[in-house]
Amino acid sequence: MARHVWQAGRFEIGLDKPKIMGIVNLTPDSFSDGGVYSQNAQTALAHAEQLLKEGADILDIGGESTRSGADYVSPEEEWARVEPVLAEVAGWGVPISLDTRRTVIMEKALALGGIDIINDVAALNDEGAVELLARQADTGICLMHMQGLPKNMQINPKYQDVVGEVARYLKARAAECIAAGIAPQRITLDPGFCFGKTLQHNITLMRHLPELMAETGYPLLIGVSRKSMIGELTGETDAAARGHGSVAAALAAVARGAKIVRVHDVKATADALKAWEALGINL
């Protein structure tokens, strides 16, 4: 089903043109910018404001690193990281996404107010998560595919048919949400690049995004920014220096139908999309 609007809390986000989700990591150990914006809330808020100036349509705020092999973070620590920033950005009048896989963090944030989207790498598998979101009238949801858990997901991931298996998993998660009373227009899906996938799995998924979107019937949100696949493709070992490859991958995703791209390098991505569209490429 073709859909051109994502119901996301206070906003109906138009998907007729690709949207940019800017990443605000409040973690000391994220793979790319860990510790850069987690020192204090004011540093993080200044970064978030800069992302909006550069062209971000959505801010995605997270307090737990889900990189491969990431250390455990308690729910108390995760909430302590995100709460002061969420409390401030809630009044900015822009779509705010919370990147979390814990029901308790979702519940606290939704009670705080001003949170429009729950972006969950675990696809609402935490106990009570689906029921919590079903009780919300309009909160947007992004369900992501991951094989395994962050601590072990990159240890020899295997698939018989990566596109088919990812599609079936995401369809099943979306179906559970709808059965619980969540409206389909609130749902987007993320195939989970580099979450329990080899480089070849990631390449195959990217090349077959149109089939994945057709099979699932939902808009796709794609996150490839600065990830290991970009490093493997370009030979760049420094995650922070993978911006050029990340922009190219974001454009490749959009060209294949992705509606939202989650990125660190907002200005470069926004400029690339503007130039590409102006030069007559059908996005």
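Including glycine, each Cβ sits where the backbone N, Cα and C put it.
For Asn25, the entry in Swiss-Prot reads Mg(2+) binding site. All protein chains shown were included, and the count of other CB atoms within 10 Å of the CB of Asn25 (Mg(2+) binding site) stands at 26. Look at Asn25 (Mg(2+) binding site): DSSP puts it in a strand.
For Asp190 ((7,8-dihydropterin-6-yl)methyl diphosphate binding site), the same-chain residues lying six or more positions away in sequence with a CB closer than 8 A to its CB are Asn119, Cys142, Leu143, Met144, His145, Leu220, Leu221, Ile222, Gly223. In the three-state DSSP reading, Asp190 ((7,8-dihydropterin-6-yl)methyl diphosphate binding site) counts as strand. Residues or ranges marked as (7,8-dihydropterin-6-yl)methyl diphosphate binding site by Swiss-Prot on the basis of similarity to another entry: Thr66, Asp99, Asn119, Asp190, Lys227, Arg262, Val263, His264.
Annotation comment: Swiss-Prot describes 18-274 as domain 'Pterin-binding', evidence class sequence analysis.
Within its own chain, Gln50 (variant position) has no residue 6 or more apart in sequence whose C-beta sits under 8 angstroms from its own. Secondary structure from DSSP puts Gln50 (variant position) in a helix. The note that Swiss-Prot attaches to the natural variant Gln50 to Arg is: In strain: BT054.
Recorded in Swiss-Prot as a natural variant, Asn152 to Thr carries the remark: In strain: MO124.
According to Swiss-Prot, the naturally occurring change Ala174 to Ser is described as follows: In strain: MO124. In the three-state DSSP scheme, Ala174 (variant position) is classed as helix.
Natural variation at this site is recorded by Swiss-Prot as Thr188 to Ile, annotated: In strain: MO124. Less than 8 angstroms from the CB of Thr188 (variant position) sit Trp6, Gly140, Ile141, Cys142, Leu143, Tyr218, Pro219, Leu220, Leu221, Lys259, Ile260, each of them six or more residues away in the same chain.
Quoted from Swiss-Prot, the note on natural variant Thr204 to Ala is: In strain: BT054 and MO124. According to DSSP, Thr204 (variant position) is assigned to a helical segment. The Cβ neighbour count for Thr204 (variant position), using a 10 Å radius and every protein chain shown, is 16.
Here the residue is the original one, while Swiss-Prot reports the natural variant Gly243 to Val with the comment In strain: BT054 and MO124. Applying an 8 A CB threshold to same-chain residues 6+ apart, the list for Gly243 (variant position) reads Arg226, His264, Asp265, Ala268. Gly243 (variant position) falls within a helical segment according to DSSP.
Candidate recorded positions: Asn25, Ala174, Thr204. Nearest to Arg262 ((7,8-dihydropterin-6-yl)methyl diphosphate binding site) by Cα distance: Asn25. Around Ala174 (variant position), the same-chain residues six or more apart in sequence whose CB sits under 8 Å from its CB are Leu143, Pro184, Ile187, Leu189, Thr216, Tyr218, listed in sequence order. Confidence in the domain 'Pterin-binding' (18-274), given as mean pLDDT, stands at 93. Sequence-distant neighbours of Val263 ((7,8-dihydropterin-6-yl)methyl diphosphate binding site) (same chain, 6+ residues apart, CB-CB distance under 8 A): Ile20, Met21, Gly22, Ile23, Gly223, Ser225, Ser246, Val247, Ala250, Thr269.
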